[in-house]
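Enquirer: To start, I am sharing the structure in question, which I have written as structure tokens.
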Amino acid sequence: MMTALETRLSVADGTHAAALRQRLQAALAECRRELARGACPEHFQFLQQQARALEGGLGILSQLTED
């Protein structure tokens with residue numbers, strides 16, 4: 001049984017997966033820019049966790065779309 005996300009990602013034209021990938025990549029790029037600027041230790045740790053979560057999301061998306 002496929003999840004709702006897997007169903008949406010299985011659409012033949014792949015527009016949903018491409019749009020989702022683009023949004024995740026943009027969010028990750030912004031997070032990395034903030035990390036490069038520096039922050040207080042608590043905010044820096046939060047940004048690192050956010051970057052790891054976004055990278056994980058991109059990895060899952062790649063597995064689901066078999067890129």
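Positions of Cβ are set from backbone N, Cα and C atoms, glycine also.
When I checked Swiss-Prot for this same protein, it listed these features:
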MUTAGEN   Leu20 to Ser  About 50% loss of ability to lyse macrophages; when associated with S-24
MUTAGEN   Leu24 to Ser  About 50% loss of ability to lyse macrophages; when associated with S-20
MUTAGEN   Gly57 to Asp  Complete loss of ability to lyse macrophages
VARIANT   Cys40 to Gly  In strain: 388
VARIANT   His43 to Arg  In strain: 388
Enquirer: What does DSSP assign Leu24 (mutagenesis position), in three states?
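Expert: The three-state answer is helix.
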Enquirer: As a test of the contact definition, list every same-chain residue at least 6 positions from Gly57 (mutagenesis position) whose Cβ is closer than 8 Å to its Cβ.
Expert: Leu24
Enquirer: Around Leu24 (mutagenesis position), how many other C-beta atoms are within 10 angstroms of its C-beta?
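Expert: The answer is 18.
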Enquirer: Just to verify a number: CA distance, Cys40 (variant position) to Leu20 (mutagenesis position), in angstrom, no decimals.
Expert: 30
Enquirer: Quick one: of Leu20, Cys40, His43, which of the recorded positions has the smallest count of other CB atoms within 10 A?
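Expert: Each of the recorded positions Leu20, Cys40, His43 was scored by Cβ atoms within 10 Å; lowest is Cys40.
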Enquirer: Between His43 (variant position) and Leu20 (mutagenesis position), what is the CA-CA distance rounded to a whole number of Å?
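Expert: Distance between the two Cα atoms comes out at 26 Å.
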